[in-house]
Amino acid sequence: MATEAPPPVDTTEVPPFTAAETAVKQPHKLERKWTFWFDNQSKPKQGAAWGSSLKKAYTFDTVEEFWSLYDQIFKPSKLTVNADFHLFKAGIEPKWEDPECANGGKWTVTSSRKANLETMWLETLMALVGEQFDDSEDICGVVASVRRSQDKLSLWTKTATNEAAQMGIGRKWKEIIDTEKISYSFHDDSKRERSAKSRYTV
């Protein structure tokens, strides 16, 4: 006796995957890779060379990785006094000696309020990984420094003598972090003098 074939499955009731559901499964790639670094100078070892406390932490290239790392670790509020967080393009070390930084300089803003540093740091990170700067190829990275007297945020660039590029970056950064004034110093000047004079101001 022949068995009856099972009835066909009605697929009209199965909801299709939405674009949003599909997107969740696919990480959102950034335009380039970035690396977080950590530096703690609060307990320097005797005779240690400058920069020896600088440690590479994580390299990432997706939006999801960025937010996970930021939320769990890389907030200035988690830093002790005399410690720094860095976010630099992958392949560039946050040192004057790095070939990409050797002829550069930095825009700097100071803050006496921890909350301000936290906000400016996050706004800067999002602008960097989101490629919001017109002269983004001239940017190396950003450093958040927690100090006893006041905190500091520094945006490092490659070609200090390219005034047009630096002023464009400076104006955009000032707008992003919503501050009154920022100044730019050359790394070469900083090597010679502890408090290097400002070359550009916006």
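Every residue, even glycine, has its Cβ placed from backbone N, Cα and C.
One natural variant named in Swiss-Prot is P15 to T, and its note says In haplotype K1, allele pvr6(8).
P16 to T appears in Swiss-Prot as a known natural variant, with the remark: In haplotype F1, allele pvr6(6).
Recorded in Swiss-Prot as a natural variant, A20 to T carries the remark: In haplotype A1, allele pvr6(2).
Listed in Swiss-Prot as a natural variant, A20 to E is described as follows: In haplotypes G1 and G2, allele pvr6(9). In haplotype E1, allele pvr6(5). In haplotype H1, allele pvr6(7). In haplotype Ih1.
Looking at Swiss-Prot, the entry for natural variant V24 to A says: In haplotypes G1 and G2, allele pvr6(9). In haplotype H1, allele pvr6(7).
Natural variation at this site is recorded by Swiss-Prot as V24 to E, annotated: In haplotype K1, allele pvr6(8).
Here the residue is the original one, but Swiss-Prot notes a natural variant at this spot, V24 to S: In haplotype Ih1.
Summarising the environment of P27 (variant position), the number of other Cβ atoms within 10 Å of its Cβ, over all protein chains shown, is 13. Listed in Swiss-Prot is the natural variant P27 to S, annotated as follows: In haplotype B1, allele pvr6(3).
The mRNA binding site annotation in Swiss-Prot covers 46-51, K78, 96-97, 147-152, 191-194. Annotation note: K191 (mRNA binding site) sits in a helical segment as assigned by DSSP.
Looking at Swiss-Prot, the entry for natural variant K56 to N says: In haplotype K1, allele pvr6(8). Same-chain residues at least 6 positions away in sequence with a Cβ under 8 Å from that of K56 (variant position) are, in sequence order, T35, W37.
Just so you know, the Cβ of V63 (variant position) picks up 15 other Cβ atoms within 10 Å once every protein chain is counted. DSSP classifies V63 (variant position) as helix under the three-state reduction. The note that Swiss-Prot attaches to the natural variant V63 to I is: In haplotype H1, allele pvr6(7). In haplotype Ih1.
A coil conformation is recorded for A90 (variant position) in the three-state DSSP classification, outside any helix or strand. For the naturally occurring variant A90 to T, Swiss-Prot gives the following note: In strain: cv. CDP01246; haplotype D1, allele pvr6(4). In haplotype B1, allele pvr6(3).
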Cβ neighbour count (within 10 Å, all chains shown) around A90 (variant position): 13
